[in-house]
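**Q** Please see the structure below; I have some questions.
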Amino acid sequence: MKQYKDFCRHVLEHGEKKGDRTGTGTISTFGYQMRFNLREGFPMLTTKKLHFKSIAHELLWFLKGDTNVRYLQENGVRIWNEWADENGELGPVYGSQWRSWRGADGETIDQISRLIEDIKTNPNSRRLIVSAWNVGEIDKMALPPCHCLFQFYVSDGKLSCQLYQRSADVFLGVPFNIASYALLTMIIAHVTGLEPGEFIHTFGDVHIYQNHIEQVNLQLERDVRPLPQLRFARKVDSIFNFAFEDFIIEDYDPHPHIKGAVSV
């Protein structure tokens, strides 16, 4: 995708060397935005092959409200293993905040169910927001949320989503995040009777780890190929009833996968 290649170039050209929590070292800059028209194809990177199975199962795991890696491991997804404790627990991470946000009074709030109902009944609302940044529980999380807040917007029968991501690993994380939130937008559009609009990705700290620079430059040398298409295998009435088999990716022809070490 041209947007992603432009993003990589921006960080390489305008970023500065900066230390980080992991000790790896980064080239970092602050503030950026990409936009993807979901009617033009499913925004899954073509300059390297992505593992759609991991993207889809992680999103389904979030939507279940699950915070144990067992479900992911049972489905061949290992992307959270480094942060889990000996029992597979991660603390109150994304799934917990999305589905059972704990307020100061002890009440739990299912933000996803509330969001779906609000989109259906009050599509002009400017409060179609889900937050994973629960300040009172940050210290209990194995990893505080990087993609921490998203908002939906309904216009002319189309559903758009804007994500704010406080911390963005350009090489490993961002390609997954783009595809994940594009998929989330499409499935919410599906269950609310809307068409997909745009996915807008807004960033805080964007960084390329020092041990990913070679891989990023390799991607910049590769040509951008046509985007794949995503369709659903069946009509699904509830967002919580989706299964991996419901997602069909067509015409995905990426360049080969590029490996990169995860900084924990």
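Just so you know, glycine gets a Cβ as well, placed from its N, Cα and C.
A quick note: this is a predicted structure, and the numbers were derived from the prediction, not measured.
Quick paste of what Swiss-Prot says about this protein:
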ACT_SITE  Cys146  active site, nucleophile
BINDING   Arg21, Arg126, Arg127, Arg166, Ser167, Ala168, Asp169, Asn177, His207, Ile208, Tyr209  dUMP binding site
BINDING   His51, Asp169, Ser263  (6R)-5,10-methylene-5,6,7,8-tetrahydrofolate binding site
VARIANT   Phe7 to Leu  In strain: ATCC 6633
VARIANT   Asn37 to His  In strain: ATCC 6633
VARIANT   Arg39 to Gln  In strain: ATCC 6633
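Show me how these features fit into the structure around them.
**A** The Cβ of Cys146 (active site, nucleophile) has 17 neighbouring Cβ atoms from other residues within 10 Å, across all protein chains displayed.
Listed in sequence order, Asp20, Thr22, Thr24, Gly25, Thr26, Asp169, Phe171, Gly260, Ser263 are the same-chain residues at least 6 apart in sequence whose CB falls under 8 Å from the CB of Tyr209 (dUMP binding site).
Its Cβ taken as reference, His51 ((6R)-5,10-methylene-5,6,7,8-tetrahydrofolate binding site) is surrounded by 14 other Cβ atoms within 10 Å in the chains shown. DSSP gives His51 ((6R)-5,10-methylene-5,6,7,8-tetrahydrofolate binding site) a coil state; it is part of no helix or strand.
The 10 Å shell around the Cβ of Phe7 (variant position) contains 21 further Cβ atoms across the protein chains shown.
Mapped onto three states, the DSSP output places Asn37 (variant position) in strand. Counting Cβ atoms from all protein chains shown, Asn37 (variant position) has 12 others lying within 10 Å of its own Cβ.
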**Q** Out of Arg127, His207, give me whichever of these binding-site residues has the highest number of other Cβ atoms within 10 Å.
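**A** Most Cβ neighbours within 10 Å: His207.
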**Q** Please report how many Å separate the Cα atom of His207 (dUMP binding site) from that of Arg39 (variant position), as a whole number.
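**A** One finds 29 Å between the Cα atoms of these residues.
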**Q** Relative to the Cβ of Ser167 (dUMP binding site), which residues of the same chain, six or more apart in sequence, are found under 8 Å away?
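**A** When sequence neighbours closer than 6 are ignored, Ser167 (dUMP binding site) has Cys146, Gly204, Asp205, His207 within Cβ distance under 8 Å.
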**Q** Does Arg39 (variant position) have same-chain partners at least 6 apart in sequence with Cβ under 8 Å from its own Cβ, and which are they?
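**A** Expected: Glu195, Pro196, Gly197.
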**Q** Rank the binding-site residues Arg21, Asp169, Ser263 by the number of other Cβ atoms within 10 Å of each Cβ, and give the residue at the low end.
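**A** Output over binding-site residues Arg21, Asp169, Ser263: least Cβ neighbours within 10 Å is Arg21.
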**Q** Please state whether DSSP places Ser167 (dUMP binding site) in a helix, a strand or coil.
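**A** Strand, per DSSP.
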